[in-house]
Every structure is written in structure tokens, then in C-alpha cells.
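Trainee: Structure incoming, see below.
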Amino acid sequence: MAEIRKLKNYINGEWVESKTDQYEDVVNPATKEVLCQVPISTKEDIDYAAQTAAEAFKTWSKVAVPRRARILFNFQQLLSQHKEELAHLITIENGKNTKEALGEVGRGIENVEFAAGAPSLMMGDSLASIATDVEAANYRYPIGVVGGIAPFNFPMMVPCWMFPMAIALGNTFILKPSERTPLLTEKLVELFEKAGLPKGVFNVVYGAHDVVNGILEHPEIKAISFVGSKPVGEYVYKKGSENLKRVQSLTGAKNHTIVLNDANLEDTVTNIVGAAFGSAGERCMACAVVTVEEGIADEFMAKLQEKVADIKIGNGLDDGVFLGPVIREDNKKRTLSYIEKGLEEGARLVCDGRENVSDDGYFVGPTIFDNVTTEMTIWKDEIFAPVLSVIRVKNLKEAIEIANKSEFANGACLFTSNSNAIRYFRENIDAGMLGINLGVPAPMAFFPFSGWKSSFFGTLHANGKDSVDFYTRKKVVTARYPAPDFN
């Protein structure tokens, strides 16, 4: 039996062993094969990374912006050349099918492309005459060392909306990726090095609680970007803010999709199946609840069940597989417990994912509950799995009222051909990202990922102009130039 490789942290341009003696297995969720072991690093590791990044900031922040942008452009080119390899790593670590993994790689590359526009993004503004012989200019500067805490479900896309932009704008970065998906991170580091990355500018420390707390507490780290669950995100925001750091915390979701009587049912069902069960439901933009008007509900449910029956479940590397496993055994057990809870509380189970449970991997099949109410646990909680709740409503107003009761407000979608309904939905729904006749309203890199309510803690969102503001600070220079006498 081959020896299992133990991974190292990446600090100051080198792969270095952690100070820890604790390692966790990284497991392919479709096969339970142990891929490698990842260190559960210590605060001492974070301190080394932070000191290194702080030292590197002194020179990196002074590098000309076009030079920094060229390195990001080189990185984008290398990522594009290695798309298939990156997608393969996502599939074996995360469980997504190959098509989904390639899609994630594409979104990650888009984020790097956006960051490569740093010269224009860094530009400030000026006013030639604010008083007699007085002008003012507003300049952007990087803020220092930034910490990023990323989740398992998008191991490329989410880190790539963090560190490329922060680094392009002149900061240095410490990434704590998910301990479930380290091999993808290794490949990102390898390609970033080839792109011309200087030592100390980008650092990777694997770990769990100690690493998170080290990032939140270290005085050299000036800002923190987090993506993950609500309980952890709330903790990160509170503790980071207490330590006077700039924090953006993107957390949980319970996204609602509204289907009106005039919706194109074929397109609607196709979109909802993809949104609810793609990536095994493990994404913060997944469709978790459908509220459907009563006049079309029976037909909608029939078509939905018919579509779901065609879903192929299995290893994401296999041809034709749509639904892969959830990330680990704990997630599988948690999902099964929610199915039991839904039954206990009176929801009608019309597609039972327990029928697809297998000992070969962490599989749970597509699960659909009908006749769900807002008092039920399966409506309230973020399940983060291939479980969809359906609520029948009288009209759009009732559907919006139900969605607005949720503590989460990442995204919401509407399927209709009525322009008045679209406008009413846009103006009255409490959610930060809306989709009209599409299932996943995740924005492109140049728009903010703008969750509301308990889906986001902070002021400046990830992506778009918000990310530029988050990773920079401003300096306003006011200057008087006495009028010269050229006569």
C-alpha cells in the first residue's frame, strides 16, 4: 500500500511543514479513497505566515500597478491552459461532476480576469479647482495583509474572488482553504508561482479552529474575507471586528424560487432541477424552496418528479452523472436526519433521496418535499444538500411574504412572463441577488455578491467595485499652488 502524502503549508514561497502533529485525511467523497493528509496547523504557523506577508507587503505594495496586473494576466493564462486538470481535482476532492467542475474553473478564471484590470480599478479621482489655486485628488492604496477563509464547495471560484483581487491591488494574502479540498489549492499555488508571483505575497495555511482564530487575532492582518456557514461567519465577523479588522462575511442561504401560473413549465422545471440538485445542493445559491401558484402546482410537481427521475447519480468522473456525493459522512448523516425531520413534521415526501444511499460514497439522492409550511424545520434551516421544499401559494404576494420570513436573503428567483409581476417581485423581495426566469442568480465577477440579512455580515461585499473598496484605503491630497507670475 502506497504511503499517504502529507501536505505542507505554503509560506514565503516555500512548502513548509506545519508545527502541528495533527493531520486529517482528505477523502474522495464518491469512493472514500484517501487522497492525502492535510495538517491541522497552529497559531504559530499563522504567525510565521503573517510576519512573512507583512514583510513582503513593504515591497509588493510599491510594485507598479501594471506590473502587478501582468502577473495576474499570466496567472489567468495558465489557469486557462490547465482547465481540465483543475476540474479533475475539484471532482475527486469535492464530488462535482466534470461539467460542473469545468464551470467552476471558468468562473474562477473570470475573477482573475477582473483582477487583472487593476490599473483602471485602482484609479482615484480629482478636482482641479476646489478653491482659488487649490486642487484635490483621491488616491487608492492597499491596506496590508489580508486573510481569506474559504469553503469546500467552491474550492477554486471562491478563493479566486479573494486573493487575486487583493494581490492585484497591492496587498499580500494568507489563504486558509477548506481542509477538504487542498489538492486544488496546491495546483493554484503552482500556477501562480509560474506566473511570476514573488515570495511572501501569497501564503497558504491549512487548518481548523486555531488557524481561523489566528487570522482573526493577528495584529498584522488588517482585513478578512470569509465564506461559509452562518454560525462560523457570525463568529468571524464579531471577533474580527472586535480586533478592529475590516471584515466581510458571506454566510448561509435559503433561496426561494417563485413559479407563477404563466411560467413556461418546461424551462422552469429544467432550471429548478439544476439549481436545487446541481453540486449536490452544496452551494449558497442553490434553490432550496419553491413557492408555486396553486393553479399550476399539480402539473409543476408532475413534471418536476419526471425530470428528477432521469437524474443519474454517481462518481462525477463517470459519463452522464448529474448528481455526485455530498462532501463527507457527517453531511450525509445530517441530510438524512433532515429528511426524517420533514416526515415527522408532516411534509409529504415525493422523492426520497434515501433510496440512493450507498456505502461506496457519501451519496444522497434528490429529495423533494411537498406541502411544506414555514413552521417546519426543513423550511427554516439551511440544509446544504439535495433537498427541495415545495409550498403551494395563492399568488405572488403570498409567495414573497413567505420568502421574506426567512432569516436568509442571498438570492431569489421568479419564473413568469408577466412584466408587472417581475417589477413587483424586484421591488418587494428581500434578497440581494435576483433571477428572472433563471435558476441561479449568481452574478459575474464585476457585480457584487450581495447577500442580505443573515446571509451577509459586513458593509462591502465580495466581487465588483465593492471588492476594490474592501481591499483598498483612500488618501485625499489637497494642494495649493500659488498663482505664478509668468509675465
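Backbone N, Cα and C define each Cβ position, glycine as well.
Every residue here is the original one, so none of the noted swaps is modelled.
The structure displayed is predicted, hence computed values, not measured ones.
Here Swiss-Prot flags CYS284 as active site, nucleophile, drawing on similarity to another entry. Annotated NAD(+) binding site per Swiss-Prot: ALA150, PHE152, LYS176, GLU179, ARG180, SER229, THR251, GLU382, in sequence order. Per Swiss-Prot, mutagenesis CYS36 to Ala is noted as: No effect at either the structural or enzymatic levels; when associated with A-160; A-287; A-351 and A-413. Listed in Swiss-Prot is the mutagenesis experiment ARG107 to Leu, annotated as follows: At least 50-fold decrease of the second-order rate constant for the acylation step. Under its mutagenesis annotations, Swiss-Prot gives CYS160 to Ala the following note: No effect at either the structural or enzymatic levels; when associated with A-36; A-287; A-351 and A-413. Among the mutagenesis experiments that Swiss-Prot reports, ARG283 to Leu is described with the note: At least 50-fold decrease of the second-order rate constant for the acylation step. One entry in Swiss-Prot concerns the mutagenesis experiment CYS413 to Ala. Its note says: No effect at either the structural or enzymatic levels; when associated with A-36; A-160; A-287 and A-351.
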Trainee: In Å, how long is the longest CA to CA span across ALA150, PHE152, LYS176, GLU179, ARG180, SER229, THR251, GLU382, which the record gives as the NAD(+) binders?
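Mentor: It comes out at 23 Å between the most distant Cα atoms.
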Trainee: Within 10 Å of SER229 (NAD(+) binding site) (Cα-Cα), which of the recorded positions CYS36, ARG107, CYS284?
Mentor: CYS284
Trainee: So if I draw a 10 Å sphere around the Cβ of ARG180 (NAD(+) binding site), how many other Cβ atoms end up inside it?
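Mentor: Around ARG180 (NAD(+) binding site), other Cβ atoms within 10 Å: 19.
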Trainee: Neighbour count, 10 Å Cβ-Cβ cut-off, for GLU382 (NAD(+) binding site): what number do you get?
Mentor: 21
Trainee: If you measure from the C-alpha of GLU382 (NAD(+) binding site), which of the recorded positions CYS36, ARG107, CYS160, CYS284, CYS413 fall inside 10 Å?
Mentor: CYS284
Trainee: For the binding-site residues listed here (SER229, THR251), tell me which residue's CB has the most neighbouring CB atoms inside 10 Å.
Mentor: THR251
Trainee: Would you mind listing, in sequence order, the residues at least six apart from ARG107 (mutagenesis position) in the same chain with a Cβ closer than 8 Å to its Cβ?
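Mentor: The list for ARG107 (mutagenesis position) reads PHE154, MET156, MET157, CYS160, ALA445, given in order along the sequence.
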Trainee: Among all protein chains shown, how many Cβ atoms are found within 10 Å of the Cβ of CYS413 (mutagenesis position), not counting that one?
Mentor: 28
Trainee: Measure the Cβ-based neighbour count of the residue listed as 'active site, nucleophile', defined as the other Cβ atoms within 10 Å of its Cβ.
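Mentor: So the Cβ neighbour count for the residue listed as 'active site, nucleophile' comes to 26.
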